[in-house]
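**Student:** Copying in the features that Swiss-Prot gives for the protein in this structure:
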| type | residues | note |
| --- | --- | --- |
| DOMAIN | 19-183 | domain 'PPIase cyclophilin-type' |
| MUTAGEN | LYS227 to Ala | Abolishes interaction with HSP90AB1 and impairs interaction with HSPA8 |
| MUTAGEN | ASN231 to Ala | Abolishes interaction with HSP90AB1 and impairs interaction with HSPA8 |
| MUTAGEN | SER274 to Leu | Impairs interaction with HSP90AB1 and HSPA8 |
| MUTAGEN | LEU284 to Ala | Impairs interaction with HSP90AB1 and HSPA8 |
| MUTAGEN | LYS308 to Ala | Abolishes interaction with HSP90AB1 and impairs interaction with HSPA8 |
| MUTAGEN | ASP329 to Ala | Impairs interaction with HSP90AB1 |
Amino acid sequence: MSHPSPQAKPSNPSNPRVFFDVDIGGERVGRIVLELFADIVPKTAENFRALCTGEKGIGHTTGKPLHFKGCPFHRIIKKFMIQGGDFSNQNGTGGESIYGEKFEDENFHYKHDREGLLSMANAGRNTNGSQFFITTVPTPHLDGKHVVFGQVIKGIGVARILENVEVKGEKPAKLCVIAECGELKEGDDGGIFPKDGSGDSHPDFPEDADIDLKDVDKILLITEDLKNIGNTFFKSQNWEMAIKKYAEVLRYVDSSKAVIETADRAKLQPIALSCVLNIGACKLKMSNWQGAIDSCLEALELDPSNTKALYRRAQGWQGLKEYDQALADLKKAQGIAPEDKAIQAELLKVKQKIKAQKDKEKAVYAKMFA
């Protein structure tokens, strides 16, 4: 008979803790920290722990290192699970346990009754190897068929980012990989706090912070601190780090908005809008024109008459040589702020570009029919 999964994190302080540092498309997203239920399924837990450390050397059946480092999440299904652990073929057809190719189902003590449970992938009864999955919703149809052997205790936000990556079928469009992995020792903080020298003392993901997300005043203090760190990076022209900090602000805002009353959400809008606009400005500096346009659209969803968003989106359109789109945004901005000198100057510049483009086209046609 299966039992409800433990609610405490960790469920047993003596259980081993392991970690994955996850990269998506070559960029570090964050860390997932997992508790392994060695008190309930010791053989299954030991298999996974050793695959995280790589201490067992080369596998007998695969001829590959028994190690998750460099292993992709090869299968992702939204509102279901994220799957990885095929370190040999990297597509779901391979892998190997530390005990040999396969080992038996140890027990089905825990149910798949919530998000963030770690369970063994298999090809039927008693076919456990190295492949695993992390649930992103309750999956009761897997009870009695797959062995639950751990849980996410930190980094569920990283798992959610993985869950929501673009996929082709069930395969991520960008490579989602376990860049680093290992075992955490007693006293380790789990590595969830930024180590980027920025002075950021807040976990990257609000789910890992020991705060009440309903405390809007506390959230405002945290997000203002993070925004200021982002601004410092912006001033030093470190656009990527600035974006990272502004995005962290938005994660805290979104997590708080999800649990607070509607009336309180308005208090968080100004800082959210400011950071979305700043992300757009960073992307313009990086010549990421489409990214800047997308950020400005997000800002306009928060404030449809925001002239900064219209102005910056017009700059993005110009980067793509979509001058008519730029002209439309600037005319709308001018209608809202007719005295704004910067908008007037940009409008003149775009009109000149449109004229130059038309003159060039006329010259081409003239040569064609000469």
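Heads up, the Cβ atoms here are built off N, Cα and C, so glycines get one too.
Original residues fill every noted site, and no substitution is shown.
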**Student:** Express the predicted model's confidence over the domain 'PPIase cyclophilin-type' (19-183) as a mean pLDDT, rounded to an integer.
**Tutor:** 98
**Student:** Quick check for you: of the mutagenesis positions LYS227, ASN231, LEU284, ASP329, which have their Cα within 10 Å of the Cα of SER274 (mutagenesis position)?
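**Tutor:** Among LYS227, ASN231, LEU284, ASP329, the ones whose Cα sits within 10 Å of that of SER274 (mutagenesis position) are LYS227.
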**Student:** For LYS308 (mutagenesis position) and ASP329 (mutagenesis position), determine the Cα separation and express it in whole Å.
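**Tutor:** Approximately 10 Å lies between the Cα of LYS308 (mutagenesis position) and that of ASP329 (mutagenesis position).
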**Student:** Have a look around LYS308 (mutagenesis position) and count the other CB atoms within 10 A of its CB, chains all included.
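**Tutor:** LYS308 (mutagenesis position) is surrounded by 19 other Cβ atoms within 10 Å.
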**Student:** Going by Cα-Cα distance, pick out whichever of the mutagenesis positions LYS227, ASN231, LEU284 is nearest to ASP329 (mutagenesis position).
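**Tutor:** Out of the listed candidates, the nearest Cα belongs to LEU284.
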**Student:** Report, in whole Å, the straight Cα-to-Cα distance of LEU284 (mutagenesis position) from ASN231 (mutagenesis position).
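**Tutor:** Here the two Cα atoms are 15 Å apart.
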**Student:** For LEU284 (mutagenesis position), which residues in the same chain are close in space, meaning a Cβ under 8 Å from its Cβ, but six or more apart along the sequence?
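**Tutor:** Those within reach of LEU284 (mutagenesis position), by Cβ under 8 Å and sequence separation of 6 or more, are ALA292, ARG312, GLN315, GLY316, GLY319.
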**Student:** Of ASN231, SER274, which of the mutagenesis positions has the most Cβ neighbours inside 10 Å?
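**Tutor:** The most densely surrounded of these mutagenesis positions is SER274.
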**Student:** Of all the mutagenesis positions here, LYS227, ASP329, which one's CB has the most other CB atoms within 10 A?
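**Tutor:** Its Cβ has the most other Cβ atoms within 10 Å: ASP329.
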**Student:** Let me know the DSSP-derived helix, strand or coil state of ASN231 (mutagenesis position), please.
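**Tutor:** Assignment for ASN231 (mutagenesis position) reads helix.
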**Student:** Helix, strand or coil: which one is ASP329 (mutagenesis position) in, per DSSP?
**Tutor:** helix
